[in-house]
Amino acid sequence: MENRWQVMIVWQVDRMRIRTWKSLVKHHMYVSGKARGWFYRHHYESPHPRISSEVHIPLGDARLVITTYWGLHTGERDWHLGQGVSIEWRKKRYSTQVDPELADQLIHLYYFDCFSDSAIRKALLGHIVSPRCEYQAGHNKVGSLQYLALAALITPKKIKPPLPSVTKLTEDRWNKPQKTKGHRGSHTMNGH
């Protein structure tokens, strides 16, 4: 029988970022209770030797599975050190990989309070609304002018510790373009 290869997208992440993310997930599962229904699988519960952990996040009748890996081939930089993360959306027998931004949006659909567009309508009708969004990572678009105006009136409350963002977990903090000052010293430009 010949070898069968399965190719997966694995985001290279440094070890400390993975540790921080796991810690945030466990805190919100066991202490704050904001991640009710999430399931954390340790490395010793997995039959695969390269899997460091898995977090299963129920999304209705589907689920999001964030798997962290160790012992992979090192990346192009010394600090990659063979650590990585894959993000998978599963429903029954179907599964597909998703990017970190979409994962954060899916999580936000089901978890964490949000001051959303519906809050504007509720406020006009005199109903009590949640005055802030607890999970800013789930928003990657600019809101309506009404939403921005109402959101500007209410200062967001800082949540300690922050909620676990998949985008934050997979972002490349070393290869971001360096910001330099413009001609007058006040404007910023991205590497130009």
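A Cβ is built for glycine as well, from the same backbone N, Cα and C atoms used for every other residue.
Unsubstituted: the structure retains its original residues.
DSSP assigns K22 (mutagenesis position) to a helix in the three-state reduction. The mutagenesis experiment K22 to Y, F, W or V is recorded by Swiss-Prot, whose note states: Impaired viral infectivity.
Mutagenesis annotation in Swiss-Prot: S23 to D or I, described as Impaired viral infectivity; the structure shown retains the original residue. Counting Cβ atoms from all protein chains shown, S23 (mutagenesis position) has 12 others lying within 10 Å of its own Cβ.
Quoted from Swiss-Prot, the note on the mutagenesis of E76 to N is: Does not affect viral infectivity.
Summarising the environment of T96 (mutagenesis position), the number of other Cβ atoms within 10 Å of its Cβ, over all protein chains shown, is 8. For the published mutagenesis T96 to A, Swiss-Prot gives the following note: 90% loss of reverse transcriptase activity in virions; no effect on the ability to decrease APOBEC3G level.
A helical conformation is recorded for D104 (mutagenesis position) in the three-state DSSP classification. According to Swiss-Prot, the mutagenesis experiment D104 to N carries this note: Does not affect viral infectivity.
In Swiss-Prot, the entry for mutagenesis H108 to N states: Abolished zinc-binding and viral infectivity. The structure shown retains the original residue. Every protein chain considered, the tally of other Cβ atoms within 10 Å of the Cβ of H108 (mutagenesis position) stands at 20.
The Zn(2+) binding site annotation in Swiss-Prot covers H108, C114, C133, H139.
Quoted from Swiss-Prot, the note attached to the mutagenesis of S144 to A states: 90% loss of viral infectivity in non permissive cells; no effect on the ability to decrease APOBEC3G level.
Mutagenesis annotation in Swiss-Prot: T188 to A, described as No effect on the ability to decrease APOBEC3G level; the structure shown retains the original residue.
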